[in-house]
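Reading through the structure tokens given below for one structure.
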Amino acid sequence: MKATLLLKAQLSPVSYTTKKSFQRQLNRTPYTAFQYFFQLEVQKLHNVSKYEDIINHVRGNSNFKRFARNEWDSMSLTKKRLYYASFCQSMDIDILNVSKIELAKRLEIPIPAMSEYLLFRNKFKVKFDSHCSSLERKDRKSVPRPSITRKVATTEICSKSRSNTPVGKINPRKRLVALKRISRSENTAKNHSHEAQNYLYDYMKRFQQMCKECRYAWNEEVDYDQKLEIRKKLQVWRAKFEEMMDNEIQILQKNMDIMSKFGLRSESYLTAANHDTNTQPNNILPMTYLLKKK
């Protein structure tokens with residue numbers, strides 16, 4: 001047999017904006033408590049179903065993950081705190097030394113904005129997206145099928161100057177970037193990937209436009225008194241966050257001590273038979289902590 005130096009390879013359609021996001025993708029351990037909960041839900045499927053059925057059900061199935069997310073969001077706080085303790089114990093998270101911001105991210109607890117401008121931008125983005133969605137709904141009602149004329153007209157609207165489009169105190173201006181719809185009639189993987197990339201490009205372009213509009217509104221339309229009021233709200237939010245995290249850490253430490261006292265921590269791991277299992281986020285599934293029956 002003669003060896004060949006030909007290497008068959010192709011570019012991946014997946015793109016990463018930062019080095020940290022790429023490294024996080026390589027790390028398959030669950031980063032948040034919900035990802036840990038999702039692992040346990042997939043593990044239940046491994047216990048009661050065939051491997052082939054699990055692959056077909058989980059791989060590329062957003063409905064299953066949406067179902068798990070609804071279960072997680074509707075879960076009581078007491079039960080969710082038990083998952084918090086199980087997650088931190090399984091991932092060896094030092095809750096006393098890790099920063100409160102990092103711990104809140106791992107537990108998916110809302111954290112305060114880093115600055116007054118970011119707090120303003122969060123509110124601005126909500127209204128910006130709402131206004132953009134309303135324009136899209138009006139466009140769908142007026143024109144059933146997107147045409148070149150409509151796209152040109154939308155582009156002309158987006159290219160108006162600042163003097164023709166007045167800015168409100170917080171409300172986003174009407175100079176928006178149109179989004180390109182993905183056609184559902186194209187079923188091939190190549191066309192779908194191309195349309196998805198175009199949609200992602202348009203979304204990033206709209207986000208950049210939102211940041212530009214928000215910066216203009218912050219510098220030109222928000223006066224000193226309004227900025228001072230935003231600063232006071234942020235200070236109150238940070239104080240409540242510190243108090244809430246102190247309480248959560250105490251409860252978390254108590255639950256972890258109880259689990260360790262009764263020997264509820266398991267070092268057993270269930271490994272998927274196929275490394276291509278797309279369980280997202282991990283194909284090494286830790287055993288759950290089983291509560292002893294009274």
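Backbone N, Cα and C define each Cβ position, glycine as well.
For the mutagenesis result TRP72 to Ala, the note given in Swiss-Prot is Leads to increased mtDNA levels. Annotation of the published mutagenesis LYS80 to Ala in Swiss-Prot: Leads to increased mtDNA levels; the original residue is retained in the structure shown. In Swiss-Prot, the entry for mutagenesis TRP218 to Ala states: Leads to increased mtDNA levels. The structure shown retains the original residue.
Spatially close to TRP72 (mutagenesis position) yet at least six residues away along the chain are PHE34, PHE37, LYS80, judged by Cβ distances under 8 angstroms. For TRP218 (mutagenesis position), the Cβ neighbour count at a 10 Å cut-off comes to 18, with all displayed protein chains included.
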